[in-house]
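Pulled from Swiss-Prot:
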type	residues	note
DOMAIN	4-56	domain 'bHLH'
MUTAGEN	L27 to F	In gm34; absent HSN motoneurons, PHB sensory neurons and PVQ neurons
Amino acid sequence: MAKKNQVARNERERKRVHQVNHGFDVLRNRLQPKNHTKKWSKADTLREAVKYIQQLQVLLNQDPQQPSVSSSTPDYTMNNSNNFNNYAVKEEFSMYLPQNYCPQNQMSVPHGDVSHNFNSPTSSVSSSSYSPTQMCYPPVSYSNYPHH
């Protein structure tokens, strides 16, 4: 019986590692320039994702009268290679979202149901006010890190 539990636990861990690695591959494919020959490490991928998210935040916080893309941000311009298809969730990202997720501009949640059921095999957390990341980690400031 203990052997069966260990085998099942190992299988769950293999699946989890595979899912994490797949997530990094998807993120890397979205962010890494096509002409870049060396594959980014996980740390590099996360670092570049943070930069990209920060640049998107700047774009979202801009005055609507200003141009939407600045020439001072050459790393991630809003071109077709890094376009997130008008914020639509791609099928490749669906495994990382709540099961009942739907963008606000495409569908409404029936009868005001805002419960979140996450696809994680080990997750039993349900909350409508915090993301899983916010529930697990304190807010982080990246201002102390050097920009490369």
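Cβ coordinates come from backbone N, Cα and C, glycine included.
Substituted residues are absent from this model; it holds the original ones throughout.
Keep in mind that what you see is a predicted model, and the values were worked out from it rather than measured.
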Residues of the domain 'bHLH' (4-56) by DSSP state, where helix covers H, G and I:
43 helix, 0 strand, 10 coil
What is the number of other Cβ atoms found within 10 Å of the Cβ of L27 (mutagenesis position)?
18
